[in-house]
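Visitor: As listed in Swiss-Prot for this protein:
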MUTAGEN   Asp71 to Leu  Abolishes interaction with PPP2CA, PPP2CB and PPP4C
MUTAGEN   Tyr79 to His  Diminishes interaction with PPP2CA
MUTAGEN   Ile136 to Thr  Abolishes interaction with PPP2CA, PPP2CB and PPP4C
MUTAGEN   Met196 to Val  Abolishes interaction with PPP2CA, PPP2CB and PPP4C
Amino acid sequence: MMIHGFQSSHRDFCFGPWKLTASKTHIMKSADVEKLADELHMPSLPEMMFGDNVLRIQHGSGFGIEFNATDALRCVNNYQGMLKVACAEEWQESRTEGEHSKEVIKPYDWTYTTDYKGTLLGESLKLKVVPTTDHIDTEKLKAREQIKFFEEVLLFEDELHDHGVSSLSVKIRVMPSSFFLLLRFFLRIDGVLIRMNDTRLYHEADKTYMLREYTSRESKISSLMHVPPSLFTEPNEISQYLPIKEAVCEKLIFPERIDPNPADSQKSTQVE
């Protein structure tokens, strides 16, 4: 679980034609949470919902990508009821008490699992998403480079009635000639499973595209008996033990025509 600092902050950083923005503030007020839950057709939202937190990468011409909690929750699949109920029943069996069955078996994804990969920005100009076989060069990322800018933003977190954690956070680091972003959804249901959905975004200053890699990993706790339980709460450590269930590599290609006179950009609603 992340350590929460509730001091609001807003930071901007310029990387060539790009403006990187990280905004962090308090959790949403209960009235706003209820309104959003109705809009998303969900009976409840994560107990710590940072609806105004955002990490944005925007070109001077208006196109770009951002990461926010509301759009992430739009990608929660509330219709895979059988899978969720099966998981809830297994969780129920792992508990010594019996009063939790009604609590966890609900007609929505109470784990808030999301395959959100970001929200594309721009109106007339937009990043074009195309499949690719190219991968992010992890060796380049291991090179010791000066970190010009770093920020981490928590989007939501829920402790699943003290029986685990469901969280979504995004962090970015900027080097002299590139930037790298990691959006991570992490789910741990005590005694049942661990799931991790990662979106990595990488851009080198001399390229006309970003590389985006999405991986979904998951394992039942019963398959992790060889792993020290202390690692179950450490996403960076446990990830190597979680089998990959899905992997998607994409290029986010810049528009061919870049507006020489960037106008005020409008945020779109295209969620990836």
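Quick reminder: no glycine exception, Cβ is built from N, Cα and C everywhere.
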Visitor: Look up Ile136 (mutagenesis position) in the DSSP assignment and reduce it to helix, strand or coil.
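Guide: Reduced to three states, the DSSP call for Ile136 (mutagenesis position) is coil.
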Visitor: Would you find the one among the mutagenesis positions Ile136, Met196 whose Cβ has the most company, meaning other Cβ atoms within 10 Å?
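Guide: For the mutagenesis positions Ile136, Met196, the Cβ with the most other Cβ atoms within 10 Å is Met196.
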Visitor: Write down the Cα-Cα distance for Met196 (mutagenesis position) and Asp71 (mutagenesis position), rounded and given in Å.
Guide: 18
